[in-house]
Amino acid sequence: MLEGAKFNVLAVGNHHNNDNNYYAFTQEFYQKLNEGSNMSMESMQTSNAGGSVSMSVDNSSVGSSDALIGHPGLKPVRHYSLSVGQSVFRPGRVTHALNDDALAQALMDTRYPTEGLTNYDEWTIDLRKLNMGPAFAQGAFGKLYKGTYNGEDVAIKILERPENSPEKAQFMEQQFQQEVSMLANLKHPNIVRFIGACRKPMVWCIVTEYAKGGSVRQFLTRRQNRAVPLKLAVKQALDVARGMAYVHGRNFIHRDLKSDNLLISADKSIKIADFGVARIEVQTEGMTPETGTYRWMAPEMIQHRAYNQKVDVYSFGIVLWELITGLLPFQNMTAVQAAFAVVNRGVRPTVPNDCLPVLSDIMTRCWDANPEVRPCFVEVVKLLEAAETEIMTTARKARFRCCLSQPMTID
């Protein structure tokens, strides 16, 4: 069994405080998986431009620790006995189409104060400056909306407080605190930019930049699963690797790195998103078959064994394969079948025969079953930079040969 790494603000493996309540359940679920369960695992496919509300499997949120959950900069929450449906009375500014949207109205309800973050006052959203547009993704506990804040396009994530379950509400509050604390302290060109957050009695709200290009998975789907041009694929892979090198350098783990959570900016650069709250559904509802995350998940996470930052490296290997091939990983399997094949038969995606050797080497090292064999992201960045140089050099040589083959002309 692997020993979880010791991080300043992160507990890993089976030591998550939030894992204890459902550990037995997940073990039973894995037992069924190990017996060859053929449950449907189709993803919700709710990729978005500011995060994701798709569900995943082993997802105590990024940076989970008592120190982070109990951060002194986070206000205690007052509890109200109202539901979202009961709260809507005097809305703030929403589009006409959202008049019947209870979550949006609950956020804008002026009868209740906006609760922000002490010591993080600059991150507390001023709802007077927030204009909400249509929802573009949703899950069991919330929705994602496009909107504007101070005139800037933003993605607005709203999570609903469970009405009749204090335990679920407490857990979701912890997840909200963790994601806000993470995003407020992560500043990198390849990390989705955090704009602010707030609470209302019935909802939590997180606002991030809006990535107009959608997710990498949506991009590949629009291309009808055709491979991304190699130069662009390597550039985007480098964006992800650099962002993750930064995240790991801050002693955090993402835990749900996949193409759904990689957002494309207007300049085609990649932004890593989804650092916590979007993955609350599994722990609040128990292990669920409605997830596609198994396709990217490291075997030690699938088996609920102790893990460390190398789970993100494994997932990156799968993402790199996606960019190179344009295909959905294990597309001929359900996600549960893929998980079974990965863990019990060592199956991995097939590397194309014409794949650049350096890229093939990166993929296979990243998704090695042994986490100790997987490179760190700092090394991955160096390897991809070498691949990028090789691709550019080859292209220049090809252009030079083309020029030599053309007859000389005199003007």
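The count begins at 1 with the first shown residue.
Backbone N, Cα and C define each Cβ position, glycine as well.
Here the original residues are kept at every noted site.
Annotation comment: Swiss-Prot describes ASP256 as active site, proton acceptor, evidence class sequence analysis. Sequence annotations record features per position, and here Swiss-Prot assigns ATP binding site to PHE136, ALA137, GLN138, GLY139, ALA140, PHE141, GLY142, LYS143, LEU144, LYS157. The feature domain 'Protein kinase' is assigned by Swiss-Prot to 130-392, with sequence analysis given as support. SER165 to Ala appears in Swiss-Prot as a mutagenesis experiment; the accompanying note says: No effect on kinase activity. Recorded in Swiss-Prot as a mutagenesis result, SER215 to Ala carries the remark: Loss of kinase activity. Among the sequence features in Swiss-Prot, the mutagenesis site SER259 to Ala is noted as follows: Loss of kinase activity. What Swiss-Prot notes for the published mutagenesis of SER269 to Ala is this: Loss of kinase activity.
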Secondary structure at SER215 (mutagenesis position), reduced by DSSP to three states: strand
Residue among the recorded positions GLY142, LEU144, SER215, ASP256 whose Cβ has the most other Cβ atoms within 10 Å: ASP256
Position of peak Cβ density within 10 Å, selected from the recorded positions GLN138, SER165, SER259, SER269: SER259
Within 10 angstroms of SER259 (mutagenesis position), Cα basis - recorded positions out of LEU144, SER165, SER215: SER215
Pairwise Cα distance for GLN138 (ATP binding site)/SER215 (mutagenesis position) [Å, integer]: 15
Average model confidence [pLDDT] within the domain 'Protein kinase' (130-392): 88
Length of the line joining the Cα atoms of GLY142 (ATP binding site) and SER269 (mutagenesis position), in Å: 27
Cβ-Cβ neighbours of PHE136 (ATP binding site) (radius 10 Å): 17
Alpha-carbon spacing, PHE136 (ATP binding site) to ASP256 (active site, proton acceptor), which is rounded to whole Å: 21
Rounded Cα-Cα span from SER165 (mutagenesis position) to LEU144 (ATP binding site), Å: 23
Cα separation, SER269 (mutagenesis position) to SER165 (mutagenesis position) (Å, whole number): 41
Rounded to the nearest Å - Cα separation of the residue listed as 'active site, proton acceptor' and SER215 (mutagenesis position): 14
Integer Å distance between the CA atoms belonging to SER269 (mutagenesis position) and SER215 (mutagenesis position): 11
